[in-house]
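To keep things clear, I will list the structure first and then write my remarks on it.
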Amino acid sequence: MDEADRRLLRRCRLRLVEELQVDQLWDALLSRELFRPHMIEDIQRAGSGSRRDQARQLIIDLETRGSQALPLFISCLEDTGQDMLASFLRTNRQAAKLSKPTLENLTPVVLRPEIRKPEVLRPETPRPVDIGSGGFGDVGALESLRGNADLAYILSMEPCGHCLIINNVNFCRESGLRTRTGSNIDCEKLRRRFSSLHFMVEVKGDLTAKKMVLALLELAQQDHGALDCCVVVILSHGCQASHLQFPGAVYGTDGCPVSVEKIVNIFNGTSCPSLGGKPKLFFIQACGGEQKDHGFEVASTSPEDESPGSNPEPDATPFQEGLRTFDQLDAISSLPTPSDIFVSYSTFPGFVSWRDPKSGSWYVETLDDIFEQWAHSEDLQSLLLRVANAVSVKGIYKQMPGCFNFLRKKLFFKTS
């Protein structure tokens, strides 16, 4: 598949994953020899086996099926009555071709004799590179920014860093916390995603609060001198907690909380000197409280406004005053002015975070989709803005991801 078709598929992936009816496609894909039977079986087993996971894997694998893969896929859509998607892809493909001039369409310009003679060249006034938008049409400008150590973190090592995923699913009965069905789907998606971004991924499941802290300390005490970055992902129930800088807390399987502030503080310059000056990224999929956001009315025809196929569950637990002393004492002890830290929350403080038992959490599912499509060309903050926009329009109840950004530079993931 050529690069233009590949870019088109990535731009359209969110809509395809939302609308593609994969069950109708298998025979058509086989008859047009786009895929072989064992490939179809692999796609059907992708993720949780849900329609969305199958659709996502199909689009990813389609990129590897040759130069005619996209037009053949469009024909398969037409064969199975999915005319709107077929027309959408065909129109966008034609528009992309028309917007790119070819040599045969260019008219030669004949220079007048008087201007063929070289003139004295005048120095051009330097023009600043626009780095504010996050997206870059000029590949050269993007690569120049990636390689500028004054403007962007340089992730050049292989692997570029450690990634620890703590996935708490089953909680003790005394905690009163429900099993987080669907979290294993989130965990697997993130394991694959950060592996593809050149991280060494380690997964630890069902940890008590004490074991969570020990796992984090163990990671912080490793030598990160030859690495460029560090990622911590926590999938658990959560609650509000008093704080100085980073709100919220996450629960161990014993029902005891660990404040996000404590987690971040484990990786500060004093506790983890080998990560000094390097980006430390934290992704928290847990509730920030117990409020359910009904949103407010806006005029919209977006398909994402419809609620998911199954009832989502919150990762919510009410605010506990008993956490106040715990968090306050910990925060006062030695938390320095934060730098090179980025904390991404699945929801706005005080509100619940929704998780679908069959397809995983809204936040992780969207994060995975956005990283797949845009991580090669956009920086971390731009990616998370896309995630926030996509998650905010889902479901009957609303959810608004957010972040605390103490990075000093732009961060582009290593994708090749």
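Here the Cβ of each residue, glycine as well, is placed from N, Cα and C on the backbone.
Original residues fill every noted site, and no substitution is shown.
Sequence annotations record features per position, and here Swiss-Prot assigns active site to His237 (among others). Secondary structure at His237 (active site), as computed by DSSP, is coil.
The active site annotation in Swiss-Prot covers Cys287 (among others).
Here the domain 'CARD' (1-92) returns a mean pLDDT of 88 for the predicted model. Residues annotated as domain 'CARD' in Swiss-Prot, with sequence analysis given as evidence: 1-92.
According to Swiss-Prot, the mutagenesis experiment Tyr153 to Phe carries the annotation: Inhibits tyrosine phosphorylation. Reduces caspase-9 subunit p35 formation in response to genotoxic stress. Attenuates ABL1/c-Abl-mediated caspase-3 activation, DNA fragmentation and UV irradiation-induced apoptosis. Other C-beta atoms found within 10 angstroms of the C-beta of Tyr153 (mutagenesis position) number 22, with every protein chain shown included.
Record note (Swiss-Prot), mutagenesis Arg355 to Ala: Abolished ADP-riboxanation by C.violaceum CopC. The unchanged residue is displayed.
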Give me the Cα-Cα distance between Tyr153 (mutagenesis position) and His237 (active site), rounded to a whole Å.
32
